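*Asks:* These came from Swiss-Prot, pasted as-is:
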MUTAGEN   Glu21 to Asp  16% activity
MUTAGEN   Lys30 to Arg  2% activity
BINDING   Lys30, Arg44, Tyr56, Tyr142  substrate binding site
MUTAGEN   Glu32 to Asp  6% activity
MUTAGEN   Arg44 to Lys  10% activity
MUTAGEN   Tyr52 to Phe  64% activity
MUTAGEN   Tyr56 to Phe  7% activity
MUTAGEN   Asp66 to Glu  6% activity
BINDING   Asp66, Asp71, Asp103  Mg(2+) 1 binding site
MUTAGEN   Asp68 to Glu  1% activity
MUTAGEN   Asp71 to Glu  No activity
BINDING   Asp71  Mg(2+) 2 binding site
MUTAGEN   Asp98 to Glu  22% activity
MUTAGEN   Glu99 to Val  33% activity
MUTAGEN   Asp103 to Val  No activity
MUTAGEN   Asp103 to Glu  3% activity
MUTAGEN   Lys105 to Arg  3% activity
Amino acid sequence: MSLLNVPAGKDLPEDIYVVIEIPANADPIKYEIDKESGALFVDRFMSTAMFYPCNYGYINHTLSLDGDPVDVLVPTPYPLQPGSVIRCRPVGVLKMTDEAGEDAKLVAVPHSKLSKEYDHIKDVNDLPELLKAQIAHFFEHYKDLEKGKWVKVEGWENAEAAKAEIVASFERAKNK
């Protein structure tokens, strides 16, 4: 089955499927799944010696304001393989702006059927403060050595904001 056929979720916006592009703690290589072919491409080698603090992927059949599917960070006890799909629950969103405009990153935790470890996390404020700081620090600095690129982290928003972003981006993609 092609990743292109993976639905956005089981019960939007509460129960989503995230297609993983970059595993947590991986080498500083940005991978992207081509949305037309489903192939995993090397997008670029990151200039900074940093790694993604969480698994990084997207929700199929969504369209964020930056023109791409909605980006999602997924903390897990182990790194996930690129191209894998994980069932999740959205808990928050990191609002940012970069050189191209608005760029939000959702945070979602594994669904209870996969692990009970995250059942107590209902909102981004339930995540460990250190993890939130690592995520914000990563995105504030991962483009530092790339000429003409920058990121400004604006802050965290709650689970309801994340769910609203999912619904809006799903509708945006449907109406495109």
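Glycine is no exception: its Cβ is also placed from the backbone N, Cα and C atoms.
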*Asks:* Nearest to Tyr142 (substrate binding site) in three-dimensional space, by Cα, is which of the mutagenesis positions Tyr52, Asp71, Asp103?
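*Replies:* Its closest listed neighbour, by Cα, is Tyr52.
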*Asks:* Tell me the Cβ contacts of Glu21 (mutagenesis position) under 8 Å, same chain only and six or more apart in sequence, or just say none.
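*Replies:* In sequence order, the residues whose Cβ lies under 8 Å from that of Glu21 (mutagenesis position) (at least 6 apart) are Tyr31, Glu32, Ile33, Leu40, Tyr56, Gly57, Tyr58, Pro82.
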*Asks:* Determine, to the nearest whole angstrom, how far the Cα atom of Asp103 (mutagenesis position) is from the Cα atom of Asp66 (mutagenesis position).
*Replies:* 6
*Asks:* For the Mg(2+) 1 site (Asp66, Asp71, Asp103), what does the 8 A shell look like? I mean other same-chain residues with CB within 8 A of the CB centroid.
*Replies:* Ser64, Leu65, Asp68, Val70, Met96, Asp98, Glu102, Ala104, Lys105
*Asks:* Take the Cβ of Asp98 (mutagenesis position) and count every other Cβ within 10 Å, whichever protein chain it belongs to.
*Replies:* 15
*Asks:* Among the mutagenesis positions Arg44, Lys105, which residue has the largest number of other Cβ atoms within 10 Å of its own Cβ?
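*Replies:* Compared across Arg44, Lys105, the most Cβ atoms within 10 Å surround Lys105.
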*Asks:* Do any of Lys30, Asp66, Asp98 (mutagenesis positions) have a CA within 10 A of Arg44 (mutagenesis position), and if so which?
*Replies:* Lys30
*Asks:* Around Asp66 (mutagenesis position), which of the listed mutagenesis positions (Lys30, Tyr52, Glu99, Lys105) come within 10 Å, judging by Cα atoms?
*Replies:* none
*Asks:* Would you list the other residues of this chain near substrate - those whose C-beta lies within 8 angstroms of the C-beta centroid of Lys30, Arg44, Tyr56, Tyr142 - in sequence order?
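*Replies:* Sorted by sequence, the hits are Ile22, Pro28, Ile29, Tyr31, Asp43, Met46, Tyr52.
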*Asks:* If we count other C-beta atoms within 10 Å, could you say which of the mutagenesis positions Glu32, Asp71, Glu99, Asp103 has the fewest?
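*Replies:* Least crowded of the mutagenesis positions Glu32, Asp71, Glu99, Asp103, by Cβ count within 10 Å, is Glu99.
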*Asks:* Which one is it: of the mutagenesis positions Tyr52, Asp71, Asp98, Glu99, Lys105, whose Cα lies the shortest distance from the Cα of Lys30 (mutagenesis position)?
*Replies:* Tyr52
*Asks:* How big is the gap, in Å, between the Cα of Asp71 (mutagenesis position) and that of Tyr52 (mutagenesis position), rounded to a whole number?
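*Replies:* Asp71 (mutagenesis position) and Tyr52 (mutagenesis position) have their Cα atoms 13 Å apart.
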*Asks:* Report the largest Cα to Cα distance, in Å and rounded to a whole number, among the residues Lys30, Arg44, Tyr56, Tyr142 that the record lists as binding substrate.
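*Replies:* For the residues that bind substrate, the greatest Cα distance is 15 Å.
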